[in-house]
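As a published mutagenesis entry, P230 to L appears in Swiss-Prot alongside the note: In lpat1-4; suppression of the sensitivity of fab1 mutant plants to low temperature. According to Swiss-Prot, the mutagenesis experiment A290 to T carries the annotation: In lpat1-3; suppression of the sensitivity of fab1 mutant plants to low temperature.
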Amino acid sequence: MDVASARSISSHPSYYGKPICSSQSSLIRISRDKVCCFGRISNGMTSFTTSLHAVPSEKFMGETRRTGIQWSNRSLRHDPYRFLDKKSPRSSQLARDITVRADLSGAATPDSSFPEPEIKLSSRLRGIFFCVVAGISATFLIVLMIIGHPFVLLFDPYRRKFHHFIAKLWASISIYPFYKINIEGLENLPSSDTPAVYVSNHQSFLDIYTLLSLGKSFKFISKTGIFVIPIIGWAMSMMGVVPLKRMDPRSQVDCLKRCMELLKKGASVFFFPEGTRSKDGRLGSFKKGAFTVAAKTGVAVVPITLMGTGKIMPTGSEGILNHGNVRVIIHKPIHGSKADVLCNEARSKIAESMDL
């Protein structure tokens, strides 16, 4: 936004009782009495600063407040409505109430996949009930897992199908009262005796529940800290989940070696190639570890797209559960001997299906 654009912003009557940022609104009112600043030009540089519902003060104040998905800084030492023009020594003063066109307001608009509405009481209650159902069912089912564990180690030490059946039962009980899963492409799943590397986008804590409900005996990769959690950590250990210590290169190498060993023994493994949950619903870049394992062992890569879990339980809001349904798309297996090719093809399939 240059100086000419700044000067073209005209005063406008109040459309809203408080400042908002929404790509659905044609105009946005930014009011000085709320101490909101949209932009500043100084020394040829443009900076955007916003602060909602701040209390004005005569003294210097430096604050950091959240607007949408952006972190913004505000200082009351300078007039936020004064724009400096390099071509002219004088400054131009904006009106008290200003209106910004939608193309400028979109700069501070969060991604539409994960808006940040006010959390409803019903979502909080659903989140509490979800935790209660999952906790009670896990407490009872862990007993079956413990009883059967010696036999699993004796007869099925790598795939551990019995434990995965218990995990599927637990996940199905936990999510059944709260949301439905629509699955597409079940015919693309390899047989239970065919090892494969499964990869998926990662949006929410609910991704694990959703994937366990598929009933496939694949081994997840999980942070070592989760293994110490009672019941959940015990179940993960008995299922053969592969531990990984983040930011530890040696642990990463050991993790990949363990995955290759499992694949050679007939078990499947599951990776979230993004490495973490997405905070805005967008697909991040893929790490190549999963595809290196597939290329070296010669097994297929099965891409899976998850949609809807991030809206039901957004990242960072694990205590709430919104209404909604989940869509799972299982893509055709990908074969190849080059990790780069496998990585690009798998990501392309997931990205294309997310744009539908």
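Numbers run from 1 along the shown chain.
Here the Cβ of each residue, glycine as well, is placed from N, Cα and C on the backbone.
This is the original sequence, none of the listed changes applied.
It should be emphasised that the depicted structure is a prediction, and the values quoted were computed from it without experimental measurement.
Fewest other C-beta atoms within 10 angstroms, among the mutagenesis positions P230, A290, are seen around P230.
Following the DSSP three-state reduction, the secondary structure of P230 (mutagenesis position) is coil. Each residue contributes its Cα atom, and for P230 (mutagenesis position) and A290 (mutagenesis position) these two points are 29 Å apart.
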